[in-house]
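Enquirer: To start, I am sharing the structure in question, which I have written as structure tokens.
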Amino acid sequence: MSTAQKAKILQLIDSCCQNAKSTQLKSLSFVIGAVNGTTKEAKRTYIQEQCEFLEKLRQQKIREGRINILSMDAGVSNFAFSKMQLLNNDPLPKVLDWQKINLEEKFFQNLKKLSLNPAETSELVFNLTEYLFESMPIPDMFTIERQRTRTMSSRHILDPILKVNILEQILFSNLENKMKYTNKIPNTSKLRYMVCSSDPHRMTSYWCIPREETPTSSKKLKSNKHSKDSRIKLVKKILSTSILEGNSTSSTKLVEFIGVWNNRIRNALTKKKSFKLCDILEIQDNSGVRKDDDLADSFLHCLSWMEWLKNYESITELLNSKTLVKTQFGQVFEFCENKVQKLKFLQNTYNND
């Protein structure tokens, strides 16, 4: 597709937004993962920014016949990532890899704990960056969950939070600079990927029906725990649905597990009713604390970007149709509203099981 054609699609999306209602813009923002601005003008700006990013992913998928996304939840003792692939003619993405790593134990065999020493941090993140490129295919996009800068109940920045923020920043820089450096070397294969800081709030809002914010700290903490538990439960339901529905094209099936993943999940489902995600990954005790929220978040970040890209592709197809422009715009917002309702139905289905 030419530059002019790409620009035309983005221009059509902006034209679609110009006379839209605020509620319509909110639905569009939601289904493509854009920031929901407080004014109509802000909503339009954020929608355009997200569409420009998704258009790059769409073009890469058209060129290569598939798109690979690797999403990370940064942590020193509980670093988790999920890698998925979506082929041009497949309706659902496939899980290629899913891991949780204790970075200190994997890359610092002779060092007890990571300090705030720049040399140690640099070495650890360099080794991590190289590790992420060991398995093929190389991702077309890396996403890193944006980290908070302080705890909810304190104005002070604690050492663990500081470490994970430093890890996030250096990892982002290493991934960007690895591509820039490699592409300057003559006679070498060029790297083509994007690096994105992925907003945890947008991911959570997409998958978990938002709860009303409360003014008290204790209620906020309970709400936060509820959201975390809901995300873990949701991922478990996505896993079980994927296996139990087999080749079904049910609207509740969102992802494909093949090979070893299929066997591991099936084994977990037959052994006990309540299973941990760590059990599916066959994680041993030395791979950090056996908690599932890091694995769930990396999985949902990756699946979110796959969903947002698929939704964006559907919108571009509607805008590229031969119908009248006004009809196209109406179809876009109808698609967005239907998608929101389907997602709410999906969430209610999973929550009521």
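Each Cβ is built from the backbone N, Cα and C atoms, and glycine gets one as well.
Swiss-Prot lists Asp293, Asp294 with the feature Mg(2+) binding site. For Phe79 to Ala, Swiss-Prot lists a mutagenesis experiment annotated as follows: >200-fold decrease in activity. According to Swiss-Prot, the experimentally introduced change Glu145 to Gln is described as follows: >200-fold decrease in activity. Quoted from Swiss-Prot, the note on the mutagenesis of Arg146 to Ala is: 100-fold decrease in activity. Swiss-Prot gives this note for the published mutagenesis Gln147 to Ala: 70-fold decrease in activity. For the mutagenesis of Arg150 to Ala, Swiss-Prot gives this note: 4-fold decrease in activity. The structure shown keeps the original residue. The annotation that Swiss-Prot gives for the mutagenesis experiment Arg231 to Ala reads: >200-fold decrease in activity. Quoted from Swiss-Prot, the note on the mutagenesis of Arg231 to Lys is: 47-fold decrease in activity. Here the residue is the original one, while Swiss-Prot reports the published mutagenesis Asp292 to Asn with the comment 80-fold decrease in activity.
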Enquirer: Measuring Cα to Cα, how far is Asp293 (Mg(2+) binding site) from Arg231 (mutagenesis position) in Å?
Expert: 8
Enquirer: Please identify which of Arg146, Arg231 has the densest Cβ environment, defined as other Cβ atoms within 10 Å, among these mutagenesis positions.
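Expert: Answer returned by the neighbour count: Arg231.
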Enquirer: What's the CA to CA span in angstrom from Arg146 (mutagenesis position) over to Asp294 (Mg(2+) binding site)?
Expert: 13
Enquirer: Could you tell me which of these recorded positions, Phe79, Asp292, Asp293, Asp294, has the fewest other Cβ atoms within 10 Å of its Cβ?
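Expert: Sparsest of the recorded positions Phe79, Asp292, Asp293, Asp294 by Cβ contacts within 10 Å: Asp293.
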Enquirer: Among Glu145, Gln147, all listed as mutagenesis positions, which has the most CB atoms within 10 Å of its CB?
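Expert: Per the Cβ count, the most surrounded site is Glu145.
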Enquirer: May I ask for the distance between Asp294 (Mg(2+) binding site) and Phe79 (mutagenesis position), taken between their Cα atoms and rounded to an integer number of Å?
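Expert: Spelling it out, the Cα of Asp294 (Mg(2+) binding site) and the Cα of Phe79 (mutagenesis position) are 7 Å apart.
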Enquirer: Rounded to the nearest angstrom, how far is the Cα of Phe79 (mutagenesis position) from the Cα of Arg231 (mutagenesis position)?
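Expert: Here the two Cα atoms lie 17 Å apart.
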Enquirer: Measuring Cα to Cα, tell me the gap between Glu145 (mutagenesis position) and Phe79 (mutagenesis position) in whole angstrom.
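Expert: That comes out at 11 Å between the alpha carbons.
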